[in-house]
Amino acid sequence: MKTPWKVLLGLLGAAALVTIITVPVVLLNKGTDDATADSRKTYTLTDYLKNTYRLKLYSLRWISDHEYLYKQENNILVFNAEYGNSSVFLENSTFDEFGHSINDYSISPDGQFILLEYNYVKQWRHSYTASYDIYDLNKRQLITEERIPNNTQWVTWSPVGHKLAYVWNNDIYVKIEPNLPSYRITWTGKEDIIYNGITDWVYEEEVFSAYSALWWSPNGTFLAYAQFNDTEVPLIEYSFYSDESLQYPKTVRVPYPKAGAVNPTVKFFVVNTDSLSSVTNATSIQITAPASMLIGDHYLCDVTWATQERISLQWLRRIQNYSVMDICDYDESSGRWNCLVARQHIEMSTTGWVGRFRPSEPHFTLDGNSFYKIISNEEGYRHICYFQIDKKDCTFITKGTWEVIGIEALTSDYLYYISNEYKGMPGGRNLYKIQLSDYTKVTCLSCELNPERCQYYSVSFSKEAKYYQLRCSGPGLPLYTLHSSVNDKGLRVLEDNSALDKMLQNVQMPSKKLDFIILNETKFWYQMILPPHFDKSKKYPLLLDVYAGPCSQKADTVFRLNWATYLASTENIIVASFDGRGSGYQGDKIMHAINRRLGTFEVEDQIEAARQFSKMGFVDNKRIAIWGWSYGGYVTSMVLGSGSGVFKCGIAVAPVSRWEYYDSVYTERYMGLPTPEDNLDHYRNSTVMSRAENFKQVEYLLIHGTADDNVHFQQSAQISKALVDVGVDFQAMWYTDEDHGIASSTAHQHIYTHMSHFIKQCFSLP
C-alpha cells in the first residue's frame, strides 16, 4: 500500500504527576489539515452498519509443507509455495451438484476426500450442529453409503490418512473408511448430562474455548477424549420467545455452574482405533487425574500429544493457582497408559492464578523427551522455558520486561514465537525466531518489514514450518504476505487492501494515538481515536471505551473500522481506551493487582484515566462518557455508581452485576469461592446494586439480550430493580431472543443506532 502515512510527534498536553511520552502514531486522515477546506465525506454510522468499506482478508488452509488451499470466486484453489503457482482444486460448479448451501469444507490429510458441511445451526459461542457429506476426489462423486447422521455435533479427520471421528447425540463414533459403517466408541451420552468428545457449556466457554474434546494421536492410531458429567450442575433457565405465533414461550435450560455451585466432573480416555471390531465394543482406557487433583474439584485444561504413544495432560485445581502436567506413555503389553509421578511438572502462582486464562500448552521436541512452555519467570513476565520431561527445573530461553504471547512453531533448529518486545510497546505483536543451539541468537522476522504500516502480526505456518503467512493487522490497513523460513525471504504479497486504501482516500478518517501515562512509577498505556483535523487548542467530548477484565488489552496497534471510527469522524468525539491494573501482557504485577478484588483497582483506574485525559487541554470535562460490553459493562456501571463526578453518562451492555451470578471457572479464577472462609465479603462488596443511589448523578443506558446464555439477563434485571427501588431515572433496552453478542442483523443495527442517539443527546450534539 502506498498511502502516505503521517507521524504525529510531540506533547499533546501535560497533567499533574503524569509523564506523557508520545510514540509514533499513524494518522488515517489524509489530505488537507484545514477542516473547512476538506470537502470529503466522513465515515458515517451507516458506513459502519452497512460495512461500506470492507477490509479484505486472505484466509488459507495449509495441506502440506508447501501447499495451501484458498477460495477465489467461490472456487477452491491450491497454491504451491515451492513453485509459486495456483491451480483449481475444486470448482464452484462442483458444489452446485450437492443441492445444499455449503457452509464449510475440510480436506482429508491424504487428499482423497473432502468433507462438506451444511445445515449449520449455532448453539453457543463455539458449538453448533450440522450435516455432512463426503466427496470422493478420485471418483469425483459423493459417497452415499453409511453417511454421517444429521445434527452431528463435531467431526474431525485423523492427522494422516482419512479416518473420521465424530460426535452425535453426545456419543463418539469413528469411521475407518468414509464409505463403511461407523464404530461406536461410547454409549453413555445423554443430552445436558453426559458429554463424550464435546464440551459442556462452561468447558466450551472458559477452559478449551472450543466445542471439541477429541484429540487424535499424530499417526491416527489413538483417539483421546474427555467425558464431562453435568448430572449435579444446576440449570439456568430463560424464556425464548421465538415467532409471535408461539402462544407459550419456550424455556431454555442449560447446565451452568455459577460461582460456588456444583461443577461438572471430568474423566479422560484413550481408545486404539486400529483395534476396532464390529464384533465387540470398543475398549477405552481411562487415564485418571493425579492424586493431588483427586483430593478436590479440578479441571482438565490441556491435552497435547508428544509422540505417537506419549500424551501430556494438564490438570488444574478449582482454586486455579496450582496445576499439574502429567506425561503418560502407552504400555503395549498391558494396553494401559502409565503416568509416572517423576515426570509430573507442577506450576503454581503465589500472586494470582496459573497462566493468562489457563496453563499454556507445551510444545514437544520431535523425540518427545523435552518441551517448551510459556510460564512466568521470577520477575513475573511470561517467557519461554525449556523442560526435560524427567527433570523438574527448566531453563528460560527468553527474558526481559516484555512478554511472549505464543509459541507458533518448533523445528529441529528454531523455535518461532510472537512477542511484544519491539520498542517496549505492549500493544504490538511481532514474529521472532530463536536458534535452539544458541539461545542468544534471536531474530525478529517482522519488526523491520514495514514498521510504519505493520506493528501487529500473527502468523500461519505450513505443516513443517517451511513457509509461513504473515498477517499484519495494523496500524495501517491489513497486509498479508507469504514467506520462506529457509531464508525468511518474502515471496509475495497475498492481499494489501489497496482497493480499500483508494476508497478511504476520499473519506475524512480519524487518527489514532497510542501513548502511556506513568502513575506510581508504572506505565499504563492508552489509545485515543482522534477526530479528523484534530486541534489540541479545541475542546472535544470524550467517550471512554472500556473492557478492563483480567488480562485484557484495549490499547494496541490494530487497525479497525468500527463504531469509534464513526464517532470520531462524523461526530468529532474522542474515543479513548485505557489499560489499567488487571490488564495483560505487561507482567504479573499489573495483571494480578486485582486478584481476589474484582471491581476495585480496574474501576478506579478508568476514573483516574478520565481525570488525566481531562487535564490534557483538549477534552471538555463537562462532556465525558463511558461505555462497555460484558466485563466492560460491569466496569462502566461500577464507574458510574462510584459518585466520582467525572462522567456525565454511560452505556452498559450485557453487564455482570454480581459475581455470584457468573460462571464458576471464570469468576473463581480471580475471586476464589463465595464462602465465609474464602472471599464472600468481597463478592458482596463488589456489586453494581450496592451503588444504586449514586446513579442519580448520571445518565445511564442499560442494555441486555433476553437469551444471553453467558451473562444472564438476571444480571441487568437486578440492576434495574435496584435503580427503581431508589428512584433512579434511567434508560433501558432489551433485545428479544438475542444472546451475549446481540449480533443478528436487525439487532446489531438497532443497538448501535440507539447508543449513538444516547451519546449525541448526552453530549448535546445535533
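Easy rule for this one: first residue shown is 1, then count along the chain.
Keep in mind that glycine also has a Cβ here, set from the backbone N, Cα and C atoms.
What Swiss-Prot records for this protein:
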ACT_SITE  Ser630  active site, charge relay system
ACT_SITE  Asp708  active site, charge relay system
ACT_SITE  His740  active site, charge relay system
MUTAGEN   Asn85 to Ala  Does not inhibit dipeptidyl peptidase activity, interaction with ADA and homodimer formation
MUTAGEN   Asn92 to Ala  Does not inhibit dipeptidyl peptidase activity, interaction with ADA and homodimer formation
MUTAGEN   Asn150 to Ala  Does not inhibit dipeptidyl peptidase activity, interaction with ADA and homodimer formation
MUTAGEN   Glu205 to Lys  Inhibits dipeptidyl peptidase activity
MUTAGEN   Glu206 to Leu  Inhibits dipeptidyl peptidase activity
MUTAGEN   His750 to Glu  Inhibits strongly homodimerization, dipeptidyl peptidase activity, interaction with CARD11 and T-cell costimulation activity
MUTAGEN   His750 to Ala  Inhibits weakly homodimerization and dipeptidyl peptidase activity
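Structural mapping of features recorded in Swiss-Prot.
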residue: Asn85; record: mutagenesis position; contacts (Cβ under 8 Å, 6+ apart): Phe79
residue: Asn92; record: mutagenesis position; contacts (Cβ under 8 Å, 6+ apart): Glu73, Asn74, Asn75
residue: Asn150; record: mutagenesis position; contacts (Cβ under 8 Å, 6+ apart): Asn119, Ser131
residue: Glu205; record: mutagenesis position; contacts (Cβ under 8 Å, 6+ apart): Trp124, Arg125, Asp663, Val665, Tyr666, Asn710
residue: Glu206; record: mutagenesis position; contacts (Cβ under 8 Å, 6+ apart): Phe357, Asp663, Val665, Tyr666
residue: Ser630; record: active site, charge relay system; contacts (Cβ under 8 Å, 6+ apart): Tyr547, Gly549, Val653, Ala654, Pro655, Val656, Asn710, Val711, His740
residue: Asp708; record: active site, charge relay system; contacts (Cβ under 8 Å, 6+ apart): Tyr238, Ala654, Glu738, Asp739, His740
residue: His750; record: mutagenesis position; contacts (Cβ under 8 Å, 6+ apart): Tyr735
For this session: Enter the number of other CB atoms within 10 angstroms of the CB of His740 (active site, charge relay system).
Result: 20
Problem set entry | Ser630 (active site, charge relay system) in three-state DSSP notation | coil
Problem set entry | For Asn85 (mutagenesis position), the three-state class that DSSP assigns | strand
